[in-house]
Amino acid sequence: MAARTDNSIVVNAPFELVWDVTNDIEAWPELFSEYAEAEILRQDGDGFDFRLKTRPDANGRVWEWVSHRVPDKGSRTVRAHRVETGPFAYMNLHWTYRAVAGGTEMRWVQEFDMKPGAPFDNAHMTAHLNTTTRANMERIKKIIEDRHREGQRTPASVLPTELHAQQLLLLAASGRLARIVHVLTELRIADLLADGPRHVAELAKETDTHELSLYRVLRSAASVGVFAEGPVRTFSATPLSDGLRTGNPDGVLPLVKYNNMELTRRPYDEIMHSVRTGEPAFRRVFGSSFFEHLEANPEAGEFFERFMAHWSRRLVLDGLADQGMERFSRIADLGGGDGWFLAQILRRHPHATGLLMDLPRVAASAGPVLEEAKVADRVTVLPGDFFTDPVPTGYDAYLFKGVLHNWSDERAVTVLRRVREAIGDDDARLLIFDQVMAPENEWDHAKLLDIDMLVLFGGRERVLAEWRQLLLEADFDIVNTPSHTWTTLECRPV
């Protein structure tokens with residue numbers, strides 16, 4: 001069965017600049033981290049052939065191939081395909097550009113099928129292409145936005161302008177936009193538009209809503225690229241709205257719902273309390289900590305665990321479960337939720353066994369997950385609290401996935417020291433799957449999540465230097481070079 005990837009990013013720059021930079025083939029070695037050479041071979045009426053040559057891969061191998069590319073600036077589209085397909089039965093690419101709030105949206109779709117006997121199947125290649133595409137998009141975005149800023153650095157650019165006012169207005173109104181997206185998510189509009197454009201009257205009938213009111217909400221969402229308005233009040237899907245479809249593994253549907261729950265929304269009314277005191281506003285609003293509230297409210301707790309499981313799946317798709325785990329035979333996942341992440345590691349490495357430790361309410365949900373992955377016979381499930389119960393000994397890898405950012409430095413050091421005591425003199429590794437914040441002035445979702453940590457949990461996101469200091473206090477040293485956003489910090493005891 002054929003495979004497909006679909007990724008997009010918004011570049012804060014005008015279309016002309018985005019188009020010119022991304023379609024300058026001979027400059028691609030600067031844009032794309034994996035390309036060493038790009039050469040245009042021949043040009044015809046509708047396009048051109050060009051050759052790409054990669055930098056050496058992890059095994060020292062260099063790859064090259066010829067593709068045909070047809071750019072159409074008028075329609076803001078590019079179509080391309082590989083002429084020399086290599087391990088692919090075929091590879092087709094479609095790029096589109098669209099003006100949206102905040103700049104130019106650049107969308108890349110790749111459709112392909114692997115040849116029988118190729119070293120990777122469609123699923124592995126899909127995961128690889130998604131990872132490299134997202135990384136390259138972020139790289140290209142930064143290059144173009146840096147060039148755009150350089151071009152704008154005139155005395156006039158520092159004066160208040162209509163553009164600056166509109167951007168600030170959009171930020172100030174973002175709370176309204178979040179509620180609009182949530183309402184459209186609850187109505188499953190993205191699912192209803194999955195098969196093509198529809199009139200608002202049809203959508204209102206299917207969702208049991210007031211037609212004019214639904215139109216006004218959809219019109220507002222379309223103004224920022226979430227759905228697109230067509231003639232006579234029809235609406236269609238967009239790359240942004242596709243992220244709201246049910247079952248989309250690359251979507252953000254659970255995040256939208258999570259951000260609009262009472263337990264995440266109400267504490268933001270008291271954010272000033274957190275800013276003035278450094279304490280989480282959650283306790284001021286609900287009278288307990290976030291996790292105490294989940295224990296007392298099982299329905300909210302179950303949703304939170306489902307939400308965390310969704311992000312576990314995203315991390316596996318992004319390759320974090322493949323970070324050299326073949327080295328380890330006994331793996332302890334501390335705070336591992338329902339065990340899905342650990343199960344994917346064990347499925348990939350049948351020689352290994354695992355331990356899953358989490359609070360009793362959470363650990364109780366692991367059985368079906370481990371059974372479905374066919375690894376239940378290789379996992380010990382240990383209900384417990386790693387702050388108060390003994391951390392198991394005798395493992396050669398200890399994992400924390402999305403756990404330590406929930407806690408203050410003081411609390412995080414406490415649990416890290418308990419892991420260090422459990423390791424003792426063993427030759428074990430601590431693997432932290434978490435976020436490393438990008439440098440100052442760069443967009444990074446972790447910088448928004450850091451405010452969640454402040455307001456809801458009393459935890460924090462960290463830059464690399466802060467991670468190093470935190471781990472040093474617990475007698476660990478980082479031995480790899482972590483990237484930004486979600487990444488792996490591999491630590492050895494010292």
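Heads up, residue numbers simply count up from 1 along the chain you see.
Just so you know, glycine gets a Cβ as well, placed from its N, Cα and C.
One mutagenesis experiment named in Swiss-Prot is Glu34 to Ala or Gln, and its note says Decrease in the production of the first ring. DSSP assigns Glu34 (mutagenesis position) to coil in the three-state reduction, placing it in neither a helix nor a strand.
Where Swiss-Prot documents Tyr35 to Ala as a mutagenesis experiment, the accompanying text is: Abolishes the production of the first ring.
What Swiss-Prot says about the mutagenesis result for Tyr35 to Thr is this: Strong decrease in the production of the first ring. If you draw a 10 Å sphere around the CB of Tyr35 (mutagenesis position), it holds 17 other CB atoms from the protein chains shown.
Swiss-Prot documents Trp63 to Asn as a published mutagenesis change and attaches the note Decrease in the production of the first ring. DSSP assigns Trp63 (mutagenesis position) to coil in the three-state reduction, outside any helix or strand. Around the Cβ of Trp63 (mutagenesis position), 13 further Cβ atoms fall within 10 Å across all displayed protein chains.
Looking at Swiss-Prot, the entry for mutagenesis of Arg69 to Ala or Asp says: Abolishes the production of the first ring. Under DSSP, Arg69 (mutagenesis position) is assigned to a strand (E or B) in the three-state scheme. The Cβ of Arg69 (mutagenesis position) has 18 other Cβ atoms within 10 Å, all protein chains considered.
Per Swiss-Prot, active site, proton donor is recorded for Arg69 (among others).
The feature active site, proton donor is assigned by Swiss-Prot to Arg82 (among others), with a curator's inference given as support. Cβ contacts within 10 Å of Arg82 (active site, proton donor), excluding its own Cβ and spanning all protein chains shown: 17.
Swiss-Prot gives this note for the published mutagenesis Trp108 to Ala or Leu: Strong decrease in the production of the first ring. Of all Cβ atoms in the shown protein chains, 21 besides its own fall within 10 Å of the Cβ of Trp108 (mutagenesis position). Reduced to three states, the DSSP call for Trp108 (mutagenesis position) is strand.
Looking at Swiss-Prot, you'll find the mutagenesis Gln110 to His noted as follows: Strong decrease in the production of the first ring. Within 10 Å of the C-beta atom of Gln110 (mutagenesis position) sit 20 other C-beta atoms, taking all shown protein chains into account.
Experimental mutagenesis at this site is recorded by Swiss-Prot as Asn136 to Ala, annotated: Decrease in the production of the first ring. DSSP gives Asn136 (mutagenesis position) a helix state. Counting every protein chain shown, the number of other Cβ atoms lying within 10 Å of the Cβ of Asn136 (mutagenesis position) is 19.
The number of other Cβ atoms within 10 Å of the Cβ belonging to Asp385 (S-adenosyl-L-methionine binding site), over all protein chains shown, comes to 12. Per Swiss-Prot, the feature S-adenosyl-L-methionine binding site maps to Asp358, Gly384, Asp385, Phe386.
According to Swiss-Prot, the feature active site, proton acceptor maps to His405 (among others), an assignment based on sequence analysis. Around His405 (active site, proton acceptor), the same-chain residues six or more apart in sequence whose CB sits under 8 Å from its CB are Asp434, Gln435, Leu449, Met453, Gly459, Arg460, Glu461, Arg462, listed in sequence order.
Cβ-based neighbour count (10 Å, all protein chains) for Phe386 (S-adenosyl-L-methionine binding site) stands at 21. Looking at the residues that bind S-adenosyl-L-methionine per the record, Asp358, Gly384, Asp385, Phe386, the two CA atoms farthest apart are separated by 8 Å. The S-adenosyl-L-methionine site is set by Asp358, Gly384, Asp385, Phe386; from the centre of their CB atoms, other residues of the chain with a CB within 8 Å are Leu334, Gly335, Met357, Leu359, Leu382, Pro383, Phe387, Thr388, Asp389.
Summary for the recorded positions Glu34, Asp358: the Cβ-based neighbour count within 10 Å is maximal at Asp358. Candidate recorded positions: Arg82, Asp358, Gly384, Asp385, Phe386. Nearest to Asn136 (mutagenesis position) by Cα distance: Arg82.
Within 10 Å of the C-beta of Gly384 (S-adenosyl-L-methionine binding site) there are 16 other C-beta atoms, taking all protein chains into account. On the backbone, the CA of Trp108 (mutagenesis position) and the CA of Arg82 (active site, proton donor) stand 15 Å apart.
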